[in-house]
Amino acid sequence: MSRPSSTGPSANKPCSKQPPPQPQHTPSPAAPPAAATISAAGPGSSAVPAAAAVISGPGGGGGAGPVSPQHHELTSLFECPVCFDYVLPPILQCQAGHLVCNQCRQKLSCCPTCRGALTPSIRNLAMEKVASAVLFPCKYATTGCSLTLHHTEKPEHEDICEYRPYSCPCPGASCKWQGSLEAVMSHLMHAHKSITTLQGEDIVFLATDINLPGAVDWVMMQSCFGHHFMLVLEKQEKYEGHQQFFAIVLLIGTRKQAENFAYRLELNGNRRRLTWEATPRSIHDGVAAAIMNSDCLVFDTAIAHLFADNGNLGINVTISTCCP
């Protein structure tokens with residue numbers, strides 16, 4: 001989608017660096033879109049999958065599909081006796097030849113199998129060669145991922161796997177919750193009750209007290225097309241001495257689902273307009289990377305004041321579906 005035109009961005013409710021006040025709803029006129037006023041807030045093992053190893057040449061890519069008992073037996077040789085994840089290169093053994101993964105090894109004083117010494121470190125080069133010829137299951141196979149991967153590709157895939165647990169998407173709240181996609185909205189409604197939800201494809205996101213000092217987040221939910229979208233406006237000092245606002249829309253859903261939608265943010269007033277149109281990001285991706293790359297609506301405090309009214313900034317938010 002396009003970058004902001006000579007019109008502008010839009011934003012919403014804080015979940016940030018001070019205790020969040022209750023959102024106030026701005027009375028809407030008869031026909032216009034819904035509007036919510038959001039007050040600024042203050043600062044704010046997975047089990048090893050059923051084995052699905054496939055023999056491949058060294059460095060050979062991933063795959064998916066049924067696996068033989070022999071493959072299961074082979075990959076089971078790499079299971080860590082402590083966490084039951086796989087022991088991947090560099091592979092270290094105790095003096096008796098037992099394996100333990102590098103993460104668990106750092107927490108142990110002796111071998112969990114024979115109680116022998118773990119030092120000095122002894123590389124098991126033979127097992128490393130075998131590991132390079134095997135495809136390992138993704139650690140999230142138990143929740144639906146069917147990929148098997150070379151050990152060099154496994155960590156990177158698992159960092160972005162669609163089947164990994166979802167984290168709380170509320171920015172600035174330092175919430176450590178994790179769970180399934182189906183449980184995200186329930187978590188937000190019970191643990192973050194100050195977040196307002198508005199219904200409809202077109203709403204007005206009214207962020208209040210935008211002149212608050214320091215880093216502040218405004219967050220609001222928008223419900224339409226059978227999905228929930230999270231509207232986020234962040235104010236932060238990305239560059240020293242230069243505060244900026246970043247506005248973005250996230251889908252409470254997968255990356256594939258997000259591709260079915262587009263959003264438009266618009267600042268409008270005083271015979272000026274600033275717009276941004278893009279595809280929403282999945283909450284699996286979060287907002288940090290988008291802000292780092294300025295892949296969202298970005299404007300500084302001077303621009304914000306052109307559209308603000310007594311320290312309050314209204315952003316028009318429109319969600320639409322994309323043609324297949």
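Residue 1 is the first one shown; counting continues down the chain.
Cβ coordinates come from backbone N, Cα and C, glycine included.
Residues as originally present; substitutions not included.
Among the mutagenesis results in Swiss-Prot, Ser16 to Ala has the note: Strongly reduced phosphorylation by DYRK2; when associated with A-26; A-28; A-68 and A-119. The residue drawn here is the original one.
For the mutagenesis of Thr26 to Ala, Swiss-Prot gives this note: Strongly reduced phosphorylation by DYRK2; when associated with A-16; A-28; A-68 and A-119. The structure shown keeps the original residue.
What Swiss-Prot says about the mutagenesis result for Ser28 to Ala is this: Strongly reduced phosphorylation by DYRK2; when associated with A-16; A-26; A-68 and A-119.
In the shown protein chains, 12 other C-beta atoms lie within 10 A of the C-beta of Ser68 (mutagenesis position). Among the sequence features in Swiss-Prot, the mutagenesis site Ser68 to Ala is noted as follows: Strongly reduced phosphorylation by DYRK2; when associated with A-16; A-26; A-28 and A-119.
Annotation comment: Swiss-Prot describes Cys138, Cys145, His157, Cys161 as Zn(2+) 1 binding site. In the three-state DSSP assignment, the secondary structure recorded for Cys145 (Zn(2+) 1 binding site) is coil.
In sequence order, Cys175, Lys176, Trp177, Gln178, Val184, His187, Leu188, Ala191, His192 are the residues of the chain that are 6 or more apart from Cys168 (Zn(2+) 2 binding site) and have a CB within less than 8 Å of its CB. For Cys168, Cys175, His187, His192, the entry in Swiss-Prot reads Zn(2+) 2 binding site.
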Considering the binding-site residues Cys138, Cys145, Cys161, Cys175, which residue's Cβ sits among the greatest number of other Cβ atoms within 10 Å?
Cys138
Ser68 (mutagenesis position): which of the binding-site residues Cys145, His157, Cys161 is the nearest Cα neighbour?
Cys145
